[in-house]
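Participant: Quick one: structure below, then a few questions.
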Amino acid sequence: MNLKTTLGLLAGRSSHFVLSRLGRGSTLPGKVALQFDKDILQSLAKNYEIVVVTGTNGKTLTTALTVGILKEVYGQVLTNPSGANMITGIATTFLTAKSSKTGKNIAVLEIDEASLSRICDYIQPSLFVITNIFRDQMDRFGEIYTTYNMILDAIRKVPTATVLLNGDSPLFYKPTIPNPIEYFGFDLEKGPAQLAHYNTEGILCPDCQGILKYEHNTYANLGAYICEGCGCKRPDLDYRLTKLVELTNNRSRFVIDGQEYGIQIGGLYNIYNALAAVAIARFLGADSQLIKQGFDKSRAVFGRQETFHIGDKECTLVLIKNPVGATQAIEMIKLAPYPFSLSVLLNANYADGIDTSWIWDADFEQITDMDIPEINAGGVRHSEIARRLRVTGYPAEKITETSNLEQVLKTIENQDCKHAYILATYTAMLEFRELLASRQIVRKEMN
């Protein structure tokens, strides 16, 4: 180990020691270490078997579920649970790692799509997992094919790594990479081929550019797609979900390759994350019993259907950041069998995406079919989200708006409903959690 690496380790770990006692610093120690040695990540990661999880939606939950399973196998798994998924956050994760008690060093990391190529200059994953790619933060990522090419460029740097893809996404059909490829997906009963919803993106045939149809469409552009023009269809699946046993707003049960599993988290979109976690675990040699044990011990993920109480109100915090994710979150809360208040917190910082026009493509119209006595529109762009909610036809007099998140919290505390959902963009979620943590309603970190 050379001098600059040694200094980087010392500076990074010292800053982590100080910041952790102040309750801060998920990325700063890595930033400090990288200033001493820009290649320090290569030294830190060289003795690890690494699984990388990337994609638009579902990175954090897929990673958390996978870690829960692999802890049943290895006892200790390195990960970045708070979602610090750019190079400074990844460097911090390795800087603060504890020595493995089993002698097997394994890391499961969620990595930002735009940061992946740079990070792969320094790490050698054995497995890449891509959950999906949807339109997200257009000012940062551009359109979906730009994002996909960013990821493929990173994967090509590690040609020996296996790539695990969501086979239900037409975008992932026959990727131009030298790596071994495996697919996971929903293999449910098929019906007559039909067009996807008119507002769905990414439904052009990857071979002839015709419009795809679906024999089964789970949501957005995902499902058993087929092109009636050239015969192109979804590839054979290596990991198959064959039955939905139960689906509610806070849990689900399903069958994957003959084994029934369950997670204590709601929504169809999150079952894809569980399916990806099962596929990763099986790829790494875990059996179904260990997978079940891991799922049974899984708990709330940072800001992703995280539950807590404000006074006597049971509250659930849900991250939203793009049209598909927001629509699926709305589909999930629609399954609630009780009335609830709704808060929608919209920020427009860099990490949220500065362009907030995506809210007009999310299906907020569904709220008019739900038992929602009142809505709080909050965050920096509270007036924009309030306008979007009024356009749905929901009564304008039942919508309050404020940029003050303390006021949102106070409103929830004083409401008549015993249940509340808070849908929040990324930085709004962080700010709201910070407020909750300051009142000891939630833990600041979820390690």
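The backbone N, Cα and C atoms fix where each Cβ goes, glycine too.
Among the mutagenesis results in Swiss-Prot, Lys59 to Ala has the note: Loss of activity. The residue drawn here is the original one. In Swiss-Prot, a published mutagenesis experiment is listed as Asn85 to Ala, annotated Loss of activity. Swiss-Prot lists Asp136 to Ala among its mutagenesis entries, and the accompanying note reads: Strong decrease in activity. The annotation that Swiss-Prot gives for the mutagenesis experiment Asp139 to Ala reads: Slight decrease in activity. One entry in Swiss-Prot concerns the mutagenesis experiment Arg140 to Ala. Its note says: Strong decrease in activity. According to Swiss-Prot, the experimentally introduced change Glu143 to Ala is described as follows: No change in activity. For Cys205, Cys208, Cys227, Cys230, the entry in Swiss-Prot reads Zn(2+) binding site, with the evidence type similarity to another entry. Per Swiss-Prot, mutagenesis Asp355 to Ala is noted as: Decrease in activity. Taken from Swiss-Prot, the feature active site applies to Asp355.
Map the listed features onto the structure and describe their local environment.
Facilitator: Under DSSP, Lys59 (mutagenesis position) is assigned to a helix (H, G or I) in the three-state scheme.
In the three-state DSSP reading, Asn85 (mutagenesis position) counts as coil. Using a 10 Å Cβ-Cβ cutoff, Asn85 (mutagenesis position) registers 24 neighbours.
Residues near Asp136 (mutagenesis position) in space but far in sequence (CB under 8 A, at least 6 apart, same chain), listed by position: Thr56, Asn57, Thr147, Lys321, Asn322, Gly325, Gly353. Under the DSSP three-state reduction, Asp136 (mutagenesis position) is assigned to coil, being neither helix nor strand.
For Glu143 (mutagenesis position), the same-chain residues 6+ apart in sequence whose C-beta sits under 8 angstroms from its C-beta are Arg135.
In sequence order, Pro170, Ile211, Leu212, Cys227, Gly229, Cys230, Cys232 make up the list of same-chain residues 6 or more apart from Cys205 (Zn(2+) binding site) whose Cβ falls under 8 Å from its Cβ.
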Participant: If you count other C-beta atoms within 10 angstroms, which of the binding-site residues Cys208, Cys227, Cys230 is the most crowded?
Facilitator: Cys227
Participant: Any idea which of the mutagenesis positions Lys59, Asp355 has the thinnest Cβ neighbourhood at 10 Å?
Facilitator: Asp355
Participant: Between the Cα atoms of Asp355 (mutagenesis position) and Asn85 (mutagenesis position), what distance do you get, rounded to the nearest Å?
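Facilitator: Between the alpha carbons of Asp355 (mutagenesis position) and Asn85 (mutagenesis position) there are 21 Å.
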Participant: Show, in sequence order, which residues other than Cys205, Cys208, Cys227, Cys230 on the same chain lie with their Cβ within 8 Å of the centre of the Cβ atoms of the Zn(2+) site.
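Facilitator: Once Cys205, Cys208, Cys227, Cys230 are set aside, the remaining close residues are Pro206, Asp207, Gln209, Gly210, Leu212, Glu228, Gly229, Gly231, Cys232.
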Participant: Can you give me the Cα-Cα distance between Asn85 (mutagenesis position) and Cys208 (Zn(2+) binding site) in Å, rounded to a whole number?
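Facilitator: Cys208 (Zn(2+) binding site) has its Cα 36 Å from the Cα of Asn85 (mutagenesis position).
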